[in-house]
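Chemist: Got a structure for you, questions after.
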Amino acid sequence: MKVTLPEFERAGVMVVGDVMLDRYWYGPTSRISPEAPVPVVKVNTIEERPGGAANVAMNIASLGANARLVGLTGIDDAARALSKSLADVNVKCDFVSVPTHPTITKLRVLSRNQQLIRLDFEEGFEGVDPQPLHERINQALSSIGALVLSDYAKGALASVQQMIQLARKAGVPVLIDPKGTDFERYRGATLLTPNLSEFEAVVGKCKTEEEIVERGMKLIADYELSALLVTRSEQGMSLLQPGKAPLHMPTQAQEVYDVTGAGDTVIGVLAATLAAGNSLEEACFFANAAAGVVVGKLGTSTVSPIELENAVRGRADTGFGVMTEEELKLAVAAARKRGEKVVMTNGVFDILHAGHVSYLANARKLGDRLIVAVNSDASTKRLKGDSRPVNPLEQRMIVLGALEAVDWVVSFEEDTPQRLIAGILPDLLVKGGDYKPEEIAGSKEVWANGGEVLVLNFEDGCSTTNIIKKIQQDKKG
């Protein structure tokens, strides 16, 4: 099935809600403090990530949509760190600074993959004048296609009813990720997206899908909602709308590593898709696919257009398609648990031709999964000259990922993939051409790990260089 992604670049979305900064301090611990019976952590790594409503905005921006973020912060280093991090990923911030309050910050101390303690720096924003938030919403309504209200019960949405009315009066759909059991405050929203536990906290325990539908439809009527999307973890999602049959979508997640931030991804993709002009049903389809991707990543994550495109055509939803190196390592580990043989090859693959396709198909037949490592643009230029590559890296990877024979596509910056191969250690390393096995980059590492190295022949008469020469000759003629 050919599925076209929404035109995210024309979508404008405003996110209003509780913004926060997630700080992580990592380090080893090998002794107990003499001052108290607690471990001593020698901090060697510090990470800062936007959280709460800020993570929703990041998810929208990662799709290529225009994301604006409004929230309450203090006047402190955390607010500055948030603004910088978000600007780096093309989120336009318009924070309301509150000098009497700190920016909400959650500091986690971790050692050996264990969280030892979390320290929260926050004061409720409930008493803060909401008028500056309303003004920012009003100013943006003419240029956005959706408004997301991200509620973490920290006070930024104390006037949520007024915000809903402002948007609905302007004809802008309002999507809300709810918090708590008082859904009365969300009356009149276009769409609520509670997870199953949040939903059941309001309507009671549901033993069957029929009960979810019955109680969900009553909730829609009681609070004058246009729709309700219940996210149900491994059971997928259920979209309920008045006058329409329930739409139940099974989960697309093959491997679940971390559900952190999955709800932010869902509402972000929903909003961006609606703002691009797609229907609510289509938005749920893309959001479900995106959720299947993001839960396969570690930590709070976003989904790129390439990942989403792979997911909706049935590849990335099972951990396949264009990947980062870290994602590939996780996918390979999962494949090995399933007893699958992993084959790996590499090349520039600038202008894909019949020789490439035949070679990759033959390589795939030698195992259960095929990895194709692709030279970056800079690497290609160093190897092939200033006129190459003809096609940029992203396009080369998309084309390769579309081949049925190819399971995973990853890029590398170096002249050879030796470091990458040493990190992956495939069961079989394959290279096309006139090489001797010992001349192939990564062969020593693969052999040392008990793997195999094999040289395959390319199809005669097929060459990217020859194709380029013919094009140049035709232009001259």
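Just so you know, glycine gets a Cβ as well, placed from its N, Cα and C.
Original residues only.
This is the feature table in Swiss-Prot:
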ACT_SITE  D264  active site
BINDING   N195, L196, S197, E198  ATP binding site
MUTAGEN   N195 to D  Loss of activity
MUTAGEN   E198 to D  Loss of activity
MUTAGEN   D264 to E  Loss of activity
Chemist: Here the recorded positions are L196, E198, D264; which one has the lowest number of other Cβ atoms no more than 10 Å from its Cβ?
Modeler: L196
Chemist: So which of the recorded positions is most packed in, judged by how many other Cβ atoms lie within 10 Å of its Cβ, out of N195, S197?
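Modeler: Top count of Cβ atoms within 10 Å goes to N195.
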Chemist: In the same chain, outside N195, L196, S197, E198, whose C-beta lies within 8 angstroms of the Cβ mean position for the ATP site?
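Modeler: So the extra residues in range turn out to be P194, F199, E200, A201, V230, T231, R232.
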Chemist: Given L196 (ATP binding site) and D264 (mutagenesis position), what distance in Å do their CA atoms have, once rounded to a whole number?
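Modeler: For L196 (ATP binding site) versus D264 (mutagenesis position), the Cα atoms are 15 Å apart.
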Chemist: Give the helix, strand or coil assignment DSSP yields for E198 (mutagenesis position).
Modeler: helix
Chemist: Return the member of N195, S197, E198 nearest to D264 (mutagenesis position) in space, with distance defined Cα to Cα and candidates limited to these recorded positions.
Modeler: N195
